[in-house]
Amino acid sequence: MRVLLILLAFFAPIASQLMGGECGREGACSVNGKCYNGKLIETYWCRCKKGFGGAFCERECDLDCKRGEKCIYDVYGENPTCICQDCEDETPPTERTQKGCEEGYGGPDCKTPLFSGVNPCDSDPCNNGLCYPFYGGFQCICNNGYGGSYCEEGIDHCAQNECAEGSTCVNSVYNYYCDCPIGKSGRYCERTECALMGNICNHGRCIPNRDEDKNFRCVCDSGYEGEFCNKDKNECLIEETCVNNSTCFNLHGDFTCTCKPGYAGKYCEEAIDMCKDYVCQNDGYCAHDSNQMPICYCEQGFTGQRCEIECPSGFGGIHCDLPLQRPHCSRSNGTCYNDGRCINGFCVCEPDYIGDRCEINRKDFKFPDIQSCKYNPCVNNATCIDLKNSGYSCHCPLGFYGLNCEQHLLCTPTTCANGGTCEGVNGVIRCNCPNGFSGDYCEIKDRQLCSRHPCKNGGVCKNTGYCECQYGYTGPTCEEVLVIEKSKETVIRDLCEQRKCMDLASNGICNPECNLEECNFDGGDCSGGQRPFSKCQYPARCADQFANGVCNQECNNEECLYDGLDCQSELFRCPAHIRKHCIERRGDGVCNLECSFIGCGFDGGDCNNGTEAIILSDIRIKVQIDPIEFQATGGETLMQISANLRATVRIQRDELGPLVFRWDGEHEMERVEMNSSKLEDQFVLSHHVRRYRQAVVTGIVLYLEVEEICKPEFCRFSTAQSVVDLIAAGLVKSDGRMSLGLPITEAMVAVPKRNEIDEGWSRSQVILFACIAFLAFGTVVAGVIAKNGPERSRKRKMVNATVWMPPMESTNEKGRRNQSNHSSQCSLLDNSAYYHPNTKRHCSDYSTGYNGEQYSQIYPQTLANGYPGDYNELNFDFQSETFAPADLPADEIPLHVQAAGPDAITAPITNESVNQVDSKYRRRVLHWLAANVRGKPEDVITTEAIRCLKAGADVNARDCDENTALMLAVRAHRVRLSVVLLREGANPTIFNNSERSALHEAVVNKDLRILRHLLTDKRLLKEIDELDRNGMTALMLVARELGKHQVEMAELLLSKGAKLDYDGAARKDSNKYKGRTALHYAAMHDNEEMVIMLVRRSSNKDKQDEDGRTPIMLAAKEGCEKTVQYLALNDASLGIVDSMDMTAAQVAEASYHHELAAFLRQVANERHRNDIMRQQIVKSGHGAKSGRQTVKNIKRAGSRKTPTSAASSRETNHLTPPPSDGSFSSPSPHYYPTTTSTPNRMETSPEYMFNHEMAPPVNAMWYTTPPPYQDPNYRHVPPNTAFQNAEQMNGSFYC
């Protein structure tokens, strides 16, 4: 045991603590350790003080070590152990152990000869473990559950384990144990532990509950609801929450009542004395009306709201026209109305009435010439502003509100912005701002002087004076460390799989149980087709905290949608008494200061005063509101959107008027005839006239523009997509029902498309013209078909690519502009969310446009995070399965009609009738039988097909889409019919207009049974790697799709001769050629099972496509977490760069997958660290492994086994060089060969790497040895951990 501790004292600093870098950099080691530069260049290690351990001495050890010992951790940061303290001198152990020994000798006394070259592992002595040779012997490192000198002892105890579902059984020598997933505990992981799942219930508490599918439930705090208590409860929906005609406003986790004057309290239930501060002049006195409003009773001879107007001498009354010399009311001279009383000849009215005889309702009466600021109506030091023909408006100071600023404001959770705390002192509120913010409401973010307040923890100080923090840090100077709860994300992600959210995704229905960021918001069904948090550094965290009433600074940025505006004060509402006034004056060119703030839409930008502004246009939203209602309330709707976005919002327009269209639930219809003059009077129309327009629950489709008055570097929204994402995130919070307080169902960025048809043409004229054009086109097509004849076996269309030239800057700019002509964010509520549902449009559809719709989509569709995926190039035809273009034939041919119908055929079946051709679809009877969708039984279809074949039907006849009956049978999953057609000579190698054969159709349909039958045809086996129009083989099509039998189908194709790493090289001259293999497509679609199968079959993990991207790069770009982890942990190269000189980590970062980028950098750093350790070990003669090890002496001598070059059986790859003849000293560079490629470090796959695992151990220390074996039989299987090459030294021993 003492020997073991001595060994650990030497080995721990060498193996587990050698890092890349130098001691000179800040924070190389923590304050609990001292840094020493390593023997190798740019390496260092940390010597820890007593009581501390870890690679950087950052962890405090809780073991009570004896005197002369200290505590360390193993290389995994676990298993603390007491070892001897370091020697007093500061000489690194690597130098102490190597001093004085001659070359070829080592050991404490420099007398031990080093490795002689005999390979003792040739006989494979380790039964259930790995054999590692060294001088004079070998060591066996046993697998879990096995022991003994030769790993011969032990059994698999996991065969009959009782571990709960989701846990992992780990075998040991005498038993097994269950490795529990996050949130589970117990011997068999049978218990749910809420404490292990982090803050899984955001605003509530977690309670174990076996009746739930997740085995726990959340009990929400007051004001919150939802499965995970992350949704605000709208208390205002409860009847009479606020009383006395007050207005209820929902807040996050709470609500507030805006009381009518005269009432106070949380529910406005308390009547207050409004006369206390209400002064009536000239001996008038104050009273309350029925609404608790203060009114003044004036002495005769005075009038006015506060008795401030003196009437001419001898006159009185409210108009100063009542003679005071004679009584005005009496029994004979008239009475007082509305319960007024006649006192001393004049009427004294009830508080709600006024007039000389109390005949006027007070609320309908206005005193003459007093609705202006000259009478000082505003109180509490408010600023009064006269309104043109509308009276006045009071701008209240902090802490007051109301018509005349007479009401005191109460503190609410959202009174102060950016996490400030509100406190009320003597009726006046004050915001205490956090560090980095200032202003009355903490609404101003202070700029930092970088020289005085440098950014910490790796943050970067920008020109704006703000710090851009690294992942895991936040705060004005990045001083705060975030606690990222991976356990919570893991639990929810597992829940998504358990609920089969992938099957429910993109079906047009928002399923609340899948409305989580980890479930992609039900495939976009709950987010209007968007991925709103795709750019956010903390997507799951910020989606969870979005609009929850708590300011989270790490989410308070444009990429994370400003935390749902939680960090902004909610006091910005347009006062009711000037709301109409401000709507009428928005954007009229005159600055109305009373309207120039957030709540009233910044007066339409009129108070800009030359300040810079940014205008974001082409924001397309669908709103479930009646078009007629919107015609009347357009200005009010725009005001509401403006207030919620905190920016000016206007409707775009073109030369025909406002861009407002009807929406029938599926398509964008005709333009809504808005009253342009009225809207212009309201100034809710854009100032910019667009010269073209576009078209896609009923309602309207609006095209909006958002104007923000700001300098560009300080604007909240830099792109229109950010506004769309904010709207989409609001949809998420309501399960897809509304956003911005409106019933919005979808938002996207879309440029209205130019309407090429003359607006003056009628609909019937357009249809007539289209029909004529179609008939002419059909005649030409029929002539071509008749000329070429039906005897061709295939139709292949080769597209020759133009010669590529380096794009100029102007060309790139033009390309970016033109990109807007395709689609922004395709709606996931549409069937064409990711691809068109039909494999090919029928020939009759060409006249009506794509899918028969009037409008096209604008920006590239996305596969993952809101950025164009690799399937979205303009020339990529992403297509799926197809169906018959019509239920019934166009011609009334009896045999065709009966073949396509539900009943059996009764018409005569003759050689002439079975070969009769439909004039429109060019189909024959076999086509209609194979494509029958009318419910005809399968056995009847097969029997009738046999009868037609016997009558002489052409089995290989093709319709206008070049489809044979076999292709249609394959699409319809008709196995029996497919077998009959094959037996009768159907050619499965014929290609249709989509350039697909029956093989492609079968794999697209995921039909394993038909695939097995097709692969019995020898003609098809010879063309098993044929490409479709997108340059994809059947294996590639299988690899990209998820499904129950996909892996089995891929294995079947490979067993029948499909090439594993074929990249479509036969189409290199085509613009469809991408240079990708099946592994590329499996990786980019996160098909983990397929990736595992292909990698195990030795598919080239580092094959680069035409863009220089490897499978792991494509997976990183699309955010495929599981695939990236598997490839990275199975030695896929992380140092290769693509044509843009970007590594996999940089590709992930550019696509806003920050966590993936951090993971890839961690793995790359670990590899770099372990490579340095191995080199150090090799130089010092040490290479031990952890585990149960046994050393046996080998007395026989022998010659060294000559290393042989591993012959590669892969396809030749023009971008991926072959191994350098087995040399481990100078591997071929595996990166994209561009003129600017300057990778810091070459990296190769294990097949081409020097095998450091063969470094030979000796009995005492490690010494320099000759080059080790390069025998693939003794390769170490990479473990499933990020520390895949790390070596655990603590606990190892040799005998």
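Note that Cβ sites are derived from N, Cα and C of the backbone, with glycine treated the same way.
In Swiss-Prot this protein carries:
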type	residues	note
DOMAIN	117-152	domain 'EGF-like 2'
DOMAIN	232-269	domain 'EGF-like 5'
DOMAIN	271-308	domain 'EGF-like 6'
DOMAIN	369-406	domain 'EGF-like 8'
MUTAGEN	Gly529 to Glu	In ar202; formation of proximal germ cell-derived tumors
MUTAGEN	Leu929 to Phe	In 2144; moderate increase in aak-2 phosphorylation
MUTAGEN	Ala1034 to Thr	In tn777; abnormally large oocytes
MUTAGEN	Gly1043 to Glu	In q224; at the restrictive temperature of 25 degrees Celsius, loss of interaction of lag-3 with lip-1 promoter. Loss of mpk-1 isoform b expression probably due to a lack of germline
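Confidence annotation: the domain 'EGF-like 2' (117-152) carries a mean pLDDT of 70 in the model.
Across the domain 'EGF-like 6' (271-308), DSSP assigns 0 helix, 11 strand, 27 coil. Close to Leu929 (mutagenesis position) in the fold, though at least 6 residues off in sequence, lie Ala899, Ala900, Ile941, Glu944, Ala945, Cys948, Ala965, Leu977, each with a CB less than 8 Å from its CB.
Each of the mutagenesis positions Gly529, Gly1043 was scored by other CB atoms within 10 A of its CB, and the lowest score goes to Gly1043. In the shown protein chains, 31 other C-beta atoms lie within 10 A of the C-beta of Ala1034 (mutagenesis position). Each residue contributes its Cα atom, and for Gly1043 (mutagenesis position) and Ala1034 (mutagenesis position) those atoms are 15 Å apart.
Cα to Cα, Ala1034 (mutagenesis position) and Gly529 (mutagenesis position) are separated by 30 Å. Secondary structure from DSSP puts Gly1043 (mutagenesis position) in coil. For the domain 'EGF-like 5' (232-269), the DSSP counts in helix, strand and coil order read 3 helix, 13 strand, 22 coil. For the recorded site, Gly529 (mutagenesis position), the DSSP three-state label reads coil.
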